[in-house]
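Listed in Swiss-Prot:
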- HIS106, TRP134: phenol binding site (BINDING)
- CYS155, GLU178, CYS181, CYS189: Zn(2+) binding site (BINDING)
- 273-280, 336-345: ATP binding site (BINDING)
- 245-474: domain 'Sigma-54 factor interaction' (DOMAIN)
- HIS106 to Ala: 17-fold increase in Kd for phenol (MUTAGEN)
- TRP134 to Ala: 6-fold increase in Kd for phenol (MUTAGEN)
- GLU178 to Ala: Exhibits extremely low solubility (MUTAGEN)
- CYS189 to Ala: Exhibits extremely low solubility (MUTAGEN)
Amino acid sequence: MSPAKDVKVYKKILEQNKDIQDLLDKIVFDAQHGQIWFDENRMLLMHTSILGFLRKDLYQMLGLERTKRFFIRCGYQAGMRDAEVTSKLRPNLNEAEAFMAGPQMHGIRGMVQVEVNELHLSHDLKQFYADFNWLNSFEAEVHLSEFGASDQPACWMLLGYACGYSSFVMGQTIIYQETHCVAQGDEHCRIIGKPLSEWENADELIRFMSPDAVSDEIIALQAELNQLKKNIYTEAESDYTMFNAVGESVAYRKVCDLLKKAAGSKVAVLLQGETGVGKEAFARGIHNGSQRQAQPFVAVNCACIPPDLIESELFGVEKGAFTGAVQSRMGKFERAHGGTIFLDEVVELSPRAQAALLRMLQEGEFERVGDSRTRQVDVRLVAATNEDLEQAVKDGKFRADLYYRLNIFPVIIPPLRERREDIPLLINHFLARFENMYNKTLKGLSDKAKNFMMKYDWPGNIRELENLLERATLLTDHQQEIKLDSLFPQHKDLEAVGETAQSLINVEDLFSENFSLDQLEQNIIRSAMDKSQQNVSEAARMLGISRATLDYRLKKITLG
């Protein structure tokens, strides 16, 4: 292939550990928490022999072709994920130099050393040609160890990685073929890569990138099994599906058990819990699980209605009752006749409205504002508050007799931080909704984003989770993964808050102990090095200084 005049040409041997510091800086060993990270993707450090055992077991179960396809597809996904990270690291380099992050990552991962014979690429002209030697291929070694000499190339995962990485970077399907392989007796492995359309056997090559029919069969069987489960699920299981909330945790099920018992009766229910825990969803569940489900469900947020209008909003008004009342109209209770009324933030009711509500609960009757005629309605009341009603009674803000009437069946909705097992379910639930709403298909959350969400305390509970996921869906491009920054732009500040609070030093105590500033600096540096497992780049990031500065100070400590 003769490159076009303006096609970038890159032809030099990749030197081990040269110009890869930007990639190494993305790797974090967090031994304290048992985690290794490459940017936002969680990694594993494992024995290559494990992959050998896996390859052998899959070969015995599925045969050669399906095992090969499995490893190629695994490698393809790994290459795609690395390309997502590395594509943003080198904006000031030319196309070929930036592309080399992929081969460099192959080496950093300990998979293979890449030697460049030839590389031509141009995004504008959609041209690509690559010729690489692979040295020290882990996959060739594994294959020889488990199967002996092969009659065909055996670096399947490495090949998939190259295809996935190059396809992502170039924005078109790039396919590699392994022309030489150590597993079949060659001196080294060698691959050739170019666009799918330039291969004569394109159909055969793309077949290995496509989902295996066995996975389709398994998915079909799983769908059939799920349908059977839906048809025969027990009455006990149905108790947890009657609510419009989402969850499977023990705390969630306890709430469902309580509300299931209340749903079949006429008793007033008081839902208590922090803001955003889903009180209205549970209130709708009570209504849907009762004999009133075919009748109206009316939700009212008492905090949103001015105090001088709350009584007329709830119980209606007669024409001429006050300035602006030009016609008679029903209140919320009349609209909910035969059904359920949900009063959120009930503590915000005015004293007159509280008195009218108490009468409504005790006698089932009320009067419209400006009317003397008594009316009767049949309504089930579900009230909710995020405040302590008992304390509101002590403070004189809420009537004691109304509190006792509402407190017959209190249910406390747990905050999200106490039902963390439900977070993955809620994430899937909201992502499915927002993907449909914004006509996008996303690849879910990055490992680091998932990890952070599971540890976050969620002061805004489910409502906060919902809002963050909607924002992240808008910010994330189609077919991309949601990154932590899209969910929590301030995530670094959030992580630092706890650490800073715990590590503040009492300056007066230091002065009283005649401390040495040099010694304090040395202790801090040593602590950072220990925490980073002696990774200088990571320690420098923790200290907020450059690697060069930390290198200089480490030398001072050593020489001192």
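Quick reminder: no glycine exception, Cβ is built from N, Cα and C everywhere.
Positions of the features from Swiss-Prot, shown on the structure.
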| residue | record | Cβ neighbours (10 Å) |
| --- | --- | --- |
| HIS106 | mutagenesis position | 24 |
| GLU178 | mutagenesis position | 23 |
| CYS181 | Zn(2+) binding site | 24 |
| CYS189 | mutagenesis position | 26 |
| GLY273 | ATP binding site | 19 |
| GLY276 | ATP binding site | 19 |
| LYS279 | ATP binding site | 25 |
| HIS337 | ATP binding site | 16 |
| THR340 | ATP binding site | 24 |
| LEU343 | ATP binding site | 27 |
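In the three-state DSSP assignment, the secondary structure recorded for GLY273 (ATP binding site) is coil. Other residues of the same chain near the Zn(2+) site, with their Cβ within 8 Å of the Cβ centroid of CYS155, GLU178, CYS181, CYS189, are TRP134, SER137, GLU139, ALA140, PRO153, ALA154, LEU158, LEU159, HIS180, VAL182, ALA183, ASP186, ARG190, ILE191.
In space, CYS181 is the closest of the recorded positions HIS106, CYS155, CYS181, THR340 to CYS189 (mutagenesis position), judged by Cα positions. Just so you know, the Cβ of TRP134 (mutagenesis position) picks up 26 other Cβ atoms within 10 Å once every protein chain is counted.
For the pair formed by GLY276 (ATP binding site) and HIS106 (mutagenesis position), distance between Cα atoms is given as 45 Å, rounded to the nearest Å. For the pair HIS106 (mutagenesis position) and LYS279 (ATP binding site), the C-alpha distance works out to 50 angstrom. Cβ neighbour count for CYS155 (Zn(2+) binding site) (all protein chains, 10 Å cutoff from its Cβ): 28. Closest by Cα distance to THR340 (ATP binding site), from the recorded positions TRP134, CYS155, GLU178, CYS181, is CYS155. In the three-state DSSP scheme, HIS106 (mutagenesis position) falls into the helix class. Here the Cα atom of HIS337 (ATP binding site) is found 77 Å from that of TRP134 (mutagenesis position).
In sequence order, the recorded positions near CYS155 (Zn(2+) binding site) (Cα within 10 Å of its Cα) are GLU178, drawn from GLU178, GLY273, LYS279, LEU343. Distance between Cα atoms for TRP134 (mutagenesis position) and CYS181 (Zn(2+) binding site): 9 Å, as a whole number. Cα separation, GLU178 (mutagenesis position) to LYS279 (ATP binding site), rounded: 59 Å.
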